[in-house]
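Remarks on the structure that follows.
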Amino acid sequence: MMSFTTSLPYPFHILLVFILSMASITLLGRILSRPTKTKDRSCQLPPGPPGWPILGNLPELFMTRPRSKYFRLAMKELKTDIACFNFAGIRAITINSDEIAREAFRERDADLADRPQLFIMETIGDNYKSMGISPYGEQFMKMKRVITTEIMSVKTLKMLEAARTIEADNLIAYVHSMYQRSETVDVRELSRVYGYAVTMRMLFGRRHVTKENVFSDDGRLGNAEKHHLEVIFNTLNCLPSFSPADYVERWLRGWNVDGQEKRVTENCNIVRSYNNPIIDERVQLWREEGGKAAVEDWLDTFITLKDQNGKYLVTPDEIKAQCVEFCIAAIDNPANNMEWTLGEMLKNPEILRKALKELDEVVGRDRLVQESDIPNLNYLKACCRETFRIHPSAHYVPSHLARQDTTLGGYFIPKGSHIHVCRPGLGRNPKIWKDPLVYKPERHLQGDGITKEVTLVETEMRFVSFSTGRRGCIGVKVGTIMMVMLLARFLQGFNWKLHQDFGPLSLEEDDASLLMAKPLHLSVEPRLAPNLYPKFRP
C-alpha cells in the first residue's frame, strides 16, 4: 500500500510535517483539558471514517475537490444520516436527517447556537461586529434585536415597498428592452442584477454606488455596480470553504492555505471600498449635520437608532460590517431559485402552464403583479419551495458550533464540534421525499391548493429555505418578496423559450457551486399589452 506522504508533491511534505506537529500539540492539549467520561451509549460519537494518527481525516479533506464532496461520499459509504469527522481533534458533525436536524435546531438549539471563529467569518464581520456570523453572545443578541425589531419590522419593510417596486418595474423594462434589440437573456445574470438593485435600494436608497450616478437608460448596471456585484459573489463563494485551515486555524492563520485568506481579504476590502463612503457620508449627515426630513432606507434606520439614554445604538463600524453581511446574504438565493425554477418549468411545460394560469386568474393581464398579490400565488410559491428542496443555493447551512457537550440522534457531540446540516442531503433524501429527484410543486400544496396559504419557510427541516432556530434567517419576509416577485414578473411579462444558438436545455448541476453547469440563455416575447411595460427609473 502506497503511503500518503509518498503520493504528495514535494512542497506538501514540509507543510504536512508542520501541520502534523502543530496538530499533535493541539490535540494533546484538547485531550488533557477534556474531562474523563464513562463509556456508555450517550458518550458514543456518531459513526465516521477511519483517520490518520493525530491528523484524523484532515489529509482526505485536503486532497478532495470540492471539499463538500468528501463529506457526501463518506456518508454514502457509511450508510448513515449523521457522521463524525475528526480534523486534528476538531469534530465535524454532518447531518442528512430531518429528524436529527429538527433536534439540532429545536431541542438542542441553545447548545448549538454558536458559530466557529474562523478567519473568513472574522474578516467579513470586521472582528465579529455583524449579526449572522458572530459568536453567540452580547454582540449577536444586540444586532439581532436591532435587525428584528427595526430593520425587518413590518413598518420598515412597508416603507421600502416603493423602492422594491421601482426595481421590479426596472426588471420588466430591462427585459423588454432586450426583446426590442433581439438580445438573448442570461437568466442568471439578470436575476442577480435584480437582487443587487433591490438590495442597494433598501440598504442605501439608490442602486448606484458612486457619486457620478452613471447608468444606462435600460436597466443595465454601470461598471462600478458590476464590479461591486462581482466582488460580493466572490466574497460569498469563500463561504463555506471547509479549508483544513478552518480546523487547525490557530497554527495555520497567516499561511493563506488554499489561498482563502487572500481571497476573502481582498474581496471584502473591495466591497467596503464601495459601501463605506456612502455610510461615512450618511453618518456625518445624520449625526453631525442635522439629518434629513425623514428616514428613507435601512442605512438611515441604523444610523438614527438610539438607546433609552439617548445614545446612538449602533456604531459606524457595526453598520459597515452589517452592510457587508446584508450584501452577501440577500442576492444569491433569489437568483439561484429563479434560474432553476424557470429551467424546470421549460422542461415540464405543464408546470409552466399551471403557473401562468394562476397568474392570469389572480392578477390578470390588465396590470402588473404586485407584492399584495403574493399571498394568493400559492402555486408559484410551491414552485419556489420545490426549487429550494431540490436545487439549494449551497451545500450546507452556515456552520453551527456546540457551546457545550450535548447529544444528537442519541450520539455524544463534544463541545467545540462544528455542526454541518446538508441541504441536498435533506431535500433529496428518499427517506424524506417520494421520488426526490422529480420536480413536483404539487407536493407542497395542501387540500385544494387555494384555501391554505403556502409559505417558503420549512419549519420541519425536510429541506432548508431560511433555516430555523436562534440562527434562522430573520429576513424571511423580504426574501420571500424578492423571490416571488422576481418569478412572478418574469412569467407574467414574457413568454420564454430556448434560444437556438445555445443548444438543448440542460439541467446538469455544477458539483461545486450547485448552479446550473450551463447558464440558462433564453429568448423572450411580450405577453402583455405594450402600455404595461414601464420605463427604466434610475
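Cβ coordinates are placed from backbone N, Cα and C, and glycine is handled just like the others.
The note that Swiss-Prot attaches to the natural variant Cys43 to Arg is: In strain: cv. Ag-0, cv. Br-0, cv. C24, cv. Ct-1, cv. Edi-0, cv. Kas-1, cv. Kin-0, cv. Landsberg erecta, cv. Ll-0, cv. Lz-0, cv. Ms-0, cv. Mt-0, cv. Nd-1, cv. Nok-3, cv. Oy-0, cv. Sorbo, cv. Van-0, cv. Wa-1 and cv. Wassilewskija.
DSSP assigns Ile120 (variant position) to a helix in the three-state reduction. For the natural variant Ile120 to Thr, the note given by Swiss-Prot reads: In strain: cv. Br-0 and cv. Mt-0.
DSSP assigns Val154 (variant position) to a helix. Here Val154 (variant position) comes close to no residue that lies at least six apart in sequence on the same chain with a C-beta under 8 angstroms from its C-beta. Under the heading of natural variants, Swiss-Prot lists Val154 to Phe and annotates it as follows: In strain: cv. Ag-0, cv. Cvi-1, cv. Edi-0, cv. Ll-0 and cv. Nok-3.
Residues within less than 8 Å, Cβ to Cβ, of Lys158 (variant position) and separated from it by at least 6 positions along the same chain comprise none. As a natural variant entry, Lys158 to Asn appears in Swiss-Prot alongside the note: In strain: cv. Ag-0, cv. Br-0, cv. Cvi-1, cv. Edi-0, cv. Ll-0, cv. Lz-0, cv. Mt-0, cv. Nok-3 and cv. Van-0.
Counting every protein chain shown, the number of other Cβ atoms lying within 10 Å of the Cβ of Met159 (variant position) is 18. Natural sequence variation is annotated in Swiss-Prot for Met159 to Ile, with the remark: In strain: cv. Nd-1.
Listed in Swiss-Prot as a natural variant, Glu161 to Lys is described as follows: In strain: cv. Lz-0 and cv. Van-0. For Glu161 (variant position), applying a Cβ distance below 8 Å and a minimum sequence separation of six or more within one chain yields Glu371.
Listed in Swiss-Prot is the natural variant Gly222 to Val, annotated as follows: In strain: cv. Ll-0. DSSP assigns Gly222 (variant position) to coil in the three-state reduction, placing it in neither a helix nor a strand.
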Among the variant positions listed here, Cys43, Ile120, whose Cβ has the fewest other Cβ atoms inside 10 Å? Cys43
When you measure from the Cβ of Gly222 (variant position), how many other Cβ atoms are you left with inside 10 Å? 17
In the three-state scheme derived from DSSP, which category covers Met159 (variant position)? helix
From the variant positions Cys43, Ile120, Gly222, pick the residue whose C-alpha lies nearest to the C-alpha of Met159 (variant position). Gly222
Reported as an integer number of Å, what is the Cα distance between Ile120 (variant position) and Gly222 (variant position)? 29
Work out how many Å separate Gly222 (variant position) and Cys43 (variant position) at their Cα atoms, rounded off. 57
DSSP, reduced to three states, assigns Cys43 (variant position) to helix
